[in-house]
Amino acid sequence: MENNLENLTIGVFAKAAGVNVETIRFYQRKGLLLEPDKPYGSIRRYGEADVTRVRFVKSAQRLGFSLDEIAELLRLEDGTHCEEASSLAEHKLKDVREKMADLARMEAVLSELVCACHARRGNVSCPLIASLQGGASLAGSAMP
């Protein structure tokens, strides 16, 4: 299949791109993928460039780019706008680092709460539940 990616029906195209047909239609509605002309009395056909474009979208999504950001990257895809693409990637990297810092804070708080749960004795209420109910400030410190 890899060696002949021209003149594909939407089902074969979706399979070649590693997505389902509804994803193809969704990308078309969002303007991420052009809908090919439909010859009179026939069906639309897709080619290798379409497969490449969908793979681009999926790769960008795996890196955390939103569909709007991907649309902007696609606008720059001729390769001559490296500075603009780099700027978008730097912004995404900043977002990822902020999320990682938030996750590290959440991990620290949850770890502390789990330890507190294991250390509790007797009829003392659960520190995790108490924290989530506002009885302690630990849970609040996990979120920015």
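Each Cβ is built from the backbone N, Cα and C atoms, and glycine gets one as well.
Don't expect the noted substitutions in this model, because it carries the original residues.
In terms of DSSP secondary structure, the domain 'HTH merR-type' (7-76) contains 42 helix, 2 strand, 26 coil. Marked as domain 'HTH merR-type' by Swiss-Prot: 7-76.
Here the Cβ of Cys82 (mutagenesis position) has 9 other Cβ atoms within 10 Å, regardless of which shown protein chain they belong to. Under the heading of mutagenesis, Swiss-Prot lists Cys82 to Ala and annotates it as follows: Abolishes transcriptional activation.
Among the features that Swiss-Prot reports, Hg(2+) binding site is placed at Cys82, Cys117, Cys126. Around Cys126 (mutagenesis position), the C-beta neighbours below 8 angstroms that are at least 6 residues distant in the chain are Cys117, Arg120. A coil conformation is recorded for Cys126 (mutagenesis position) in the three-state DSSP classification, outside any helix or strand.
Among the sequence features in Swiss-Prot, the mutagenesis site Cys115 to Ala is noted as follows: Slight increase in transcriptional activation. Residues near Cys115 (mutagenesis position) in space but far in sequence (CB under 8 A, at least 6 apart, same chain): none are found.
Mapped onto three states, the DSSP output places Cys117 (mutagenesis position) in helix. Under its mutagenesis annotations, Swiss-Prot gives Cys117 to Ala the following note: Decrease in transcriptional activation.
Quoted from Swiss-Prot for the published mutagenesis Cys126 to Ser: Abolishes transcriptional activation; loss of Hg binding.
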- Message: Among all protein chains shown, how many Cβ atoms are found within 10 Å of the Cβ of Cys117 (mutagenesis position), not counting that one?
- Response: 13
